[in-house]
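*Asks:* Swiss-Prot feature annotations, pasted as is:
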- HIS83, HIS182: heme b b562 binding site (BINDING)
- HIS97, HIS196: heme b b566 binding site (BINDING)
- HIS201: ubiquinone binding site (BINDING)
- THR334 to Ala: In strain: Isolate Emyo384 (VARIANT)
Amino acid sequence: MTNIRKSHPLLKIINHSFIDLPTPSNISSWWNFGSLLGICLILQIATGLFLAMHYTSDTTTAFSSVTHICRDVNYGWLIRYLHANGASMFFICLFIHVGRGMYYGSYMSIETWNMGIILLFTVMATAFMGYVLPWGQMSFWGATVITNLLSAIPYIGTTLVEWIWGGFSVDKATLTRFFAFHFILPFIIVALVMVHLLFLHETGSNNPSGLNSDADKIPFHPYYTIKDILGVLLLLLFLISLVLFTPDLLGDPDNYIPANPLNTPPHIKPEWYFLFAYAILRSIPNKLGGVLALILSILVLALLPHLHTSKLQSLMFRPLTQTLYWILVADLLTLTWIGGQPVEYPFIIIGQLASVLYFAIILIFMPMAGMIEDNMLKMD
């Protein structure tokens, strides 16, 4: 008799995705972050659902309702901080996941990669709208500044901004619709994740060597389920430590001040995971140019498969491009730091140099290094 997991219509799909999935035998811990992202998503939906039960999306009561959750709801403070810091964990895992894809040339599976970019944009939109909901000073002014960027679009910009706001400023209508979108988007993300996995399982996983691993595959369960459980335990340990010891470490103190349209905070800045893109936006004096650079800072990832010049897929055997890759990582950390600094000398010039370097490495230096390495290895 065939095992039920292999014959049942629903269990069969789960079996082919998580149990009998043929997986390269040599994938390292950098491949753990896909499953960690899944855990983060489940955690965010679960905690978010409980928060939504007590939250009110009205400008007069939103801030108070968050305070009420933390003070009066059983373990409300825990749910709230798990949700807020869970978002940070989500983005840490996302950045590592994308970074691993860049390092090992996983972007050569174009459908999976493009689906990942769409997912990245969707998660960023969800996180941005979630940041607006507590209706603190940084929530209000962050929403005002970021939505206002759309006014840079020629001809329809101003109309578009007022349409998104639901009025002439960020107000009750804006908060209500942001809450609605913030609630629905994670479920759309779940659907997109399924498509992402569908494309991934069409081609199979890449591996550190970048070579074809068809001749050396092992079942996903028990080998990688055990390996993933270790990753999940470490992630939860890190998250729970953050939540219980320093829950406000990654937040902004200004968000503990209720939103006041008459008083602008000294430094308007988004959450830490958007600072690199915010620094790129600020480094261009022109508004439309800044908005385009902001979008391109993520969209440039879609060009990676077309900019791949080397005959080797992975960077494992390419020391020149490896060096450029780690300079790019350092550059992104620099941009993250700059995004949180005031707009004054020397931060402006550092931000501009780091922004130019970011695009130069991806668009010029890495493709050139690939050709040079091929030449040196006599692979032409």
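Each residue, glycine too, has its Cβ placed from N, Cα and C.
Nope, none of those substitutions made it into this model, it's the original residues.
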*Asks:* Compile a sequence-ordered list of residues in the same chain as HIS83 (heme b b562 binding site), six or more apart from it, whose Cβ lies below 8 A from its Cβ; state 'none' when nothing qualifies.
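*Replies:* The list for HIS83 (heme b b562 binding site) reads GLN44, THR47, GLY48, LEU51, given in order along the sequence.
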*Asks:* Please tell me which one of the recorded positions listed here (HIS182, HIS201, THR334) sits closest to HIS97 (heme b b566 binding site), measuring Cα to Cα?
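*Replies:* Considering only the listed recorded positions, the nearest one is HIS201.
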*Asks:* How far is it from HIS196 (heme b b566 binding site) to HIS182 (heme b b562 binding site), counting Cα to Cα, in Å?
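*Replies:* Just about 21 Å between their Cα atoms.
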*Asks:* Quick one: of HIS97, HIS182, HIS196, HIS201, which of the binding-site residues has the smallest count of other CB atoms within 10 A?
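*Replies:* Minimum Cβ neighbour count within 10 Å, taken over the binding-site residues HIS97, HIS182, HIS196, HIS201, occurs at HIS201.
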*Asks:* I need the CA-to-CA distance for HIS201 (ubiquinone binding site) versus HIS182 (heme b b562 binding site), whole Å please.
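*Replies:* Per the Cα atoms, HIS201 (ubiquinone binding site) and HIS182 (heme b b562 binding site) stand 29 Å apart.
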